[in-house]
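Visitor: Not my notes, these are from Swiss-Prot:
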type	residues	note
DOMAIN	21-314	domain 'Protein kinase'
BINDING	Leu27, Gly28, Lys29, Gly30, Ser31, Tyr32, Gly33, Val34, Val35, Lys52	ATP binding site
MUTAGEN	Lys52 to Arg	Loss of kinase activity
ACT_SITE	Asp149	active site, proton acceptor
MUTAGEN	Thr182 to Ala	No change in activity; when associated with F-184
MUTAGEN	Tyr184 to Phe	No change in activity; when associated with A-182
MUTAGEN	Thr186 to Ala	Loss of kinase activity; when associated with F-188
MUTAGEN	Tyr188 to Phe	Loss of kinase activity; when associated with A-186
Amino acid sequence: MDSKHSVFNVMGQEFVLQKGYEVIKGLGKGSYGVVCSAKNIEVEDNNKVAIKKITNIFSKKMLAKRALREIMLLQHFRNHKNITTLYDMDIVDPSKFNELYLYEELMQANLNSIIRSDQPLTDAHFQSFIYQILCGLKYIHSANVLHRDLKPSNLLINADCKLKICDFGLSRGISVNQGQGTEYMTEYVTTRWYRAPEVMLSFQSYSKAIDLWSVGCILAELLGRKPFFKGSNYVDQLNQIFCILGTPNENIISKIKSASAQSYIRSLPTLPKMPYSKIFPYANPDALDLLNCLLTFDPYDRISCEEALEHPYLIIWHDPNKEPVCSEQFDFGFEAIDSIEEIRQMIINEVSRFKGLTGNQKLYHSISNT
């Protein structure tokens with residue numbers, strides 16, 4: 001190991017950290033890799049970070065693009081208060097690497113763990129959380145980006161109730177083709193419980209509204225302290241949505257691409273919409289009205305971020321001067337790249353560029369020059 005790095009073991013994974021950093025503890029493990037908390041012993045104040053080790057980046061092109069997408073979007077959204085901050089990135093050996101370290105803002109918990117806990121949550125908490133999600137989402141959408149994986153575990157929270165959106169690996173651009181729809185979108189999107197019906201039913205087009213559906217699912221989960229549409233499979237997920245929202249009308253069914261999906265829905269008994277006041281009898285009526293606007297089956301009728309921020313439920317927080325838009329559209333041109341080697345070089349270039357911008361410059365030679 002070179003003199004600029006130290007080795008630690010975190011949850012069975014070797015962590016090779018930049019000198020000066022010490023691991024505090026492991027925070028989580030998933031298909032992407034491992035996350036730990038660490039501290040910079042060379043700095044006295046504000047010295048704790050979360051370090052995400054993304055592993056097996058180049059085992060599949062999809063994973064390589066996901067890593068590139070994540071680091072590019074974290075840089076693009078770096079200055080927003082409701083989006084997690086990227087402090088540094090590191091590649092231990094650019095000449096032969098299959099992993100990447102992201103040094104990010106350390107938060108104390110995620111919304112999923114808070115919902116599952118015994119901690120009392122009030123309507124004021126719900127208002128604050130939903131407002132902050134929408135502020136971050138407005139900024140993301142204004143850059144022509146769909147997050148596509150909003151869920152409680154991707155919402156980081158501190159004890160002071162500050163909330164930040166994380167995990168942009170599944171995000172995609174909005175290439176407008178027809179009306180509000182998108183020209184390009186992959187199937188790999190959003191954990192099923194938070195997935196918009198137009199995604200599940202392969203509507204002829206879909207839009208920013210898919211993220212607003214996820215926000216509605218999160219609001220309902222806050223109100224009930226459990227997932228709202230907890231489908232065990234694809235069909236069960238749809239059926240749970242129909243039981244609450246009622247059976248879709250013919251106008252909505254006609255927007256579905258799949259003939260078999262259309263036939264399935266037409267074969268179902270006609271179900272009425274269930275009033276949210278019966279499901280959440282003690283909830284703030286304004287919260288239920290916003291929920292109704294978010295969990296609207298037809299995406300063209302679903303509320304937008306800007307409209308949701310102006311909803312009476314969030315009036316105590318709403319301040320247009322503190323709800324900025326992104327000054328620059330995000331460029332998804334790299335999505336067209338098919339070569340893993342080209343993606344590898346792009347990751348090296350992004351890490352080197354970022355270090356130059358943030359004062360953490362290290363020399364990253366092009367693989368072609370090593």
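Counting starts with 1 at the first residue shown.
Note that Cβ sites are derived from N, Cα and C of the backbone, with glycine treated the same way.
None of the substitutions listed is reflected here, since the structure keeps the original residues.
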Visitor: Given the ATP site residues Leu27, Gly28, Lys29, Gly30, Ser31, Tyr32, Gly33, Val34, Val35, Lys52, which other residues of that chain have a Cβ within 8 Å of the mean position of their Cβ atoms, reported in sequence order?
Guide: Lys53
Visitor: Near Lys29 (ATP binding site), how many other Cβ atoms are within 10 Å of its Cβ?
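Guide: Its Cβ shell of radius 10 Å holds 15 other Cβ atoms.
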Visitor: Would you mind checking how many other C-beta atoms are within 10 angstroms of the C-beta on Gly33 (ATP binding site)?
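Guide: Excluding its own Cβ, the number within 10 Å is 20.
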Visitor: Could you give the mean pLDDT over the domain 'Protein kinase' (21-314), rounded to a whole number?
Guide: 91
Visitor: Using C-alpha atoms only, work out the spacing between Val35 (ATP binding site) and the residue listed as 'active site, proton acceptor' and round it to an integer in Å.
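Guide: One finds 18 Å between the Cα atoms of these residues.
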Visitor: May I ask which of the recorded positions Leu27, Lys29, Ser31, Gly33, Asp149 is closest to Lys52 (mutagenesis position) if we compare their C-alpha atoms?
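Guide: Comparing Cα positions, the closest of these recorded positions turns out to be Gly33.
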Visitor: Reduce the DSSP letter at Leu27 (ATP binding site) to three states and note it down.
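Guide: Note: Leu27 (ATP binding site) is in a strand by DSSP.
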Visitor: Between Leu27 (ATP binding site) and Asp149 (active site, proton acceptor), how far is it from one CA atom to the other, in Å?
Guide: 20
Visitor: Rounded to an integer, what is the Cα-Cα distance in Å between Gly33 (ATP binding site) and Asp149 (active site, proton acceptor)?
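Guide: Cα-Cα, rounded: 17 Å.
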Visitor: In terms of DSSP three-state secondary structure, what is the assignment for Lys52 (mutagenesis position)?
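Guide: Going by the DSSP assignment, Lys52 (mutagenesis position) falls within a strand, counted as strand.
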Visitor: Taking the Cβ of the residue listed as 'active site, proton acceptor' as centre, how many other Cβ atoms lie within 10 Å?
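Guide: Summing over all protein chains shown, the residue listed as 'active site, proton acceptor' has 22 other Cβ atoms within 10 Å.
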Visitor: Applying a 10 Å Cβ distance cut-off over all chains shown, what neighbour count does Lys52 (mutagenesis position) have?
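Guide: Other Cβ atoms within 10 Å of Lys52 (mutagenesis position): 23.
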Visitor: Taking the residues Leu27, Gly28, Lys29, Gly30, Ser31, Tyr32, Gly33, Val34, Val35, Lys52 listed for ATP, what is the greatest CA to CA distance in Å, to the nearest whole number?
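Guide: So the binding residues stretch over 14 Å, Cα to Cα.
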Visitor: Using Cα coordinates, what distance in whole Å links Asp149 (active site, proton acceptor) and Ser31 (ATP binding site)?
Guide: 15
Visitor: So if I measure Cβ to Cβ from Ser31 (ATP binding site) and keep only same-chain residues at least 6 apart in sequence, which ones fall under 8 Å?
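Guide: Looking at Cβ-Cβ distances below 8 Å from Ser31 (ATP binding site), excluding near sequence neighbours, one finds none.
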